[in-house]
Amino acid sequence: MDHLPIFCQLRDRDCLIVGGGDVAERKARLLLDAGARLTVNALAFIPQFTAWADAGMLTLVEGPFDESLLDTCWLAIAATDDDALNQRVSEAAEARRIFCNVVDAPKAASFIMPSIIDRSPLMVAVSSGGTSPVLARLLREKLESLLPLHLGQVAKYAGQLRGRVKQQFATMGERRRFWEKLFVNDRLAQSLANNDQKAITETTEQLINEPLDHRGEVVLVGAGPGDAGLLTLKGLQQIQQADVVVYDRLVSDDIMNLVRRDADRVFVGKRAGYHCVPQEEINQILLREAQKGKRVVRLKGGDPFIFGRGGEELETLCNAGIPFSVVPGITAASGCSAYSGIPLTHRDYAQSVRLITGHLKTGGELDWENLAAEKQTLVFYMGLNQAATIQQKLIEHGMPGEMPVAIVENGTAVTQRVIDGTLTQLGELAQQMNSPSLIIIGRVVGLRDKLNWFSNH
């Protein structure tokens, strides 16, 4: 280990930055956030330093570097574009046994600045020892995505509860299980973020008073249309906290690779007209796992509330008194159209968009007359097997046969295929495609040749 990671208490302690440019400004922000009593020395300063000085946040010393500025300092940073001056600052600090950071010169410094994830009071520092700052930054960005933004507020609140929790729970094991519940409770985190005192109190009392082996909870998470990069930040956090993940075939392998390694995985894949696991059985799986006290994620392709039967699953949980929440996802219509260069709305061509299921419950019938109207975009989910019927019905109700159409297969994935044509060709085009596919009908499809960015990558 080349460096010892430490966290310094700098509040109301003298610190010095030598340099008045953009790099020095970034370092100054960190020291000011830490509460340091800051002096900045340079021949000239960018406007931000002047603004800080006018606000009484720091002291500016304009002119050449004077070693006496270090006499009362706890810590110094050399952040000029003059290597010789930076070296001089470092040597003067070393002689006084003051830790000094030299920007972009780790060998000349007695300490280095890590990449920081600030969820105060929780702090995470990432460093490559100065050998690869870009790698440290990339790792920090990945860690940022794993730590909820409100985690710091939850940590502060936990500090206020420590005394009560110690009284309530007799053993270390009980206290540990309580804290684990508290830190993954979304309602508490959101209530703290909103400063909703009533909800904070209610949630806290519920967490403290319910048995530690209480029923679990279910989170419906939309996995998006295929590309793992389209999974939301909150969705990622949820699947990495899950004890059980119940997923279907529309969830890509790339997304499943993000699931916590020790989580149980239950595949309930479904296809139009064929259910690997009946919907009622899926409902019971969610209920059964939650009643075991587990944190269950129901992971669905697209958005769980858009043709995902999420509402049906939640009704079962609601009737059984199981807590649940929903994390929306990017629905297939949005993802597939964007990755195909087809805007769903356009001032010249479509003032509305309709999302339509391609198969209905027995006896269901669509309002084809309204669907055949101009100035709108139609998006059919699970409509591949009904493409010929869709073509026939729309033409019968007045939609022009030359209306542009497109079918998107495996939308947003690297295996995405798009085929386009006219409404009179829809049934024939569908025979060339496989599920999962999405059908888009409307004048906006005509923009695809111009706006198709994804295939060019």
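Numbers run from 1 along the shown chain.
Glycine residues also receive a Cβ, built from the backbone N, Cα and C atoms like all the rest.
No noted substitution is present; original residues retained.
As a published mutagenesis entry, G21 to D appears in Swiss-Prot alongside the note: It has methyltransferase and ferrochelatase activities but a greatly reduced dehydrogenase activity. It is able to bind AdoMet. All chains included, 15 other C-beta atoms sit within 10 angstroms of the C-beta of G21 (mutagenesis position).
Annotation note: L43 (NAD(+) binding site) sits in a coil segment as assigned by DSSP. As annotated by Swiss-Prot, NAD(+) binding site applies to D22, V23, L43, A44.
Listed in sequence order, L230, L231, T232, G235, I255, G301, G302, G329, I330, G335, T412 are the same-chain residues six or more apart from G224 (mutagenesis position) with CB atoms under 8 A from its CB. Swiss-Prot gives this note for the published mutagenesis G224 to A: It abolishes methyltransferase activity, but has dehydrogenase and ferrochelatase activities. It is unable to bind AdoMet.
What Swiss-Prot lists as S-adenosyl-L-methionine binding site is P225, G301, G302, D303, I306, T331, A332, M382, G411. Within 10 Å of the Cβ of D303 (mutagenesis position) there are 26 other Cβ atoms, across all protein chains.
Sequence-distant contacts of D227 (mutagenesis position), defined by Cβ-Cβ distance under 8 angstroms and a gap of at least six in the same chain, are S252, D254, G335, Y339, T412, A413. In three-state terms derived from DSSP, D227 (mutagenesis position) belongs to neither a helical nor a strand segment and is classed as coil. One mutagenesis experiment named in Swiss-Prot is D227 to A, and its note says It has all activities of CysG.
Here the residue is the original one, while Swiss-Prot reports the published mutagenesis D248 to A with the comment It abolishes methyltransferase activity, but has dehydrogenase and ferrochelatase activities. It is able to bind AdoMet. A coil conformation is recorded for D248 (mutagenesis position) in the three-state DSSP classification, outside any helix or strand.
Around the Cβ of D248 (mutagenesis position), a 10 Å sphere holds 21 further Cβ atoms from the protein chains shown. Per Swiss-Prot, active site, proton acceptor is recorded for D248.
Annotation of the mutagenesis experiment K270 to I in Swiss-Prot: It has all activities of CysG. It is able to bind AdoMet.
The feature active site, proton donor is assigned by Swiss-Prot to K270, with sequence analysis given as support.
Packing around R298 (mutagenesis position) is summarised by its Cβ count: 30 other Cβ atoms lie within 10 angstroms of its Cβ, all protein chains included. According to Swiss-Prot, the mutagenesis experiment R298 to L carries the annotation: It abolishes methyltransferase activity, but has dehydrogenase and ferrochelatase activities. It is unable to bind AdoMet.
One mutagenesis experiment catalogued in Swiss-Prot, D303 to A, is accompanied by this note: It has all activities of CysG. It is able to bind AdoMet. In the three-state DSSP classification, D303 (mutagenesis position) falls within coil.
Swiss-Prot lists R309 to L among its mutagenesis entries, and the accompanying note reads: It abolishes methyltransferase activity, but has dehydrogenase and ferrochelatase activities. It is able to bind AdoMet. For R309 (mutagenesis position), the same-chain residues 6+ apart in sequence whose C-beta sits under 8 angstroms from its C-beta are Q279. R309 (mutagenesis position) falls within neither a helix nor a strand when secondary structure is assigned with DSSP, and so counts as coil.
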Close recorded positions near G21 (mutagenesis position), where close means Cα within 10 Å, chosen from A44, D248, I306, G411: A44
Other residues, Cβ within 8 Å of P225, G301, G302, D303, I306, T331, A332, M382, G411 Cβ centroid (S-adenosyl-L-methionine site): G224, L250, F307, G308, G329, I330, A333, G335, C336, Y381, L438
Lowest local Cβ density (other Cβ within 10 Å) among binding-site residues: V23, L43, I306, A332: L43
Site extent for S-adenosyl-L-methionine, whole Å (max Cα pair distance, P225, G301, G302, D303, I306, T331, A332, M382, G411): 16
Span of the NAD(+) site, taken as the largest CA to CA distance across D22, V23, L43, A44 (Å, rounded to a whole number): 15
Under 8 Å by Cβ from A44 (NAD(+) binding site), same chain, sequence gap 6 or more: G20, E62
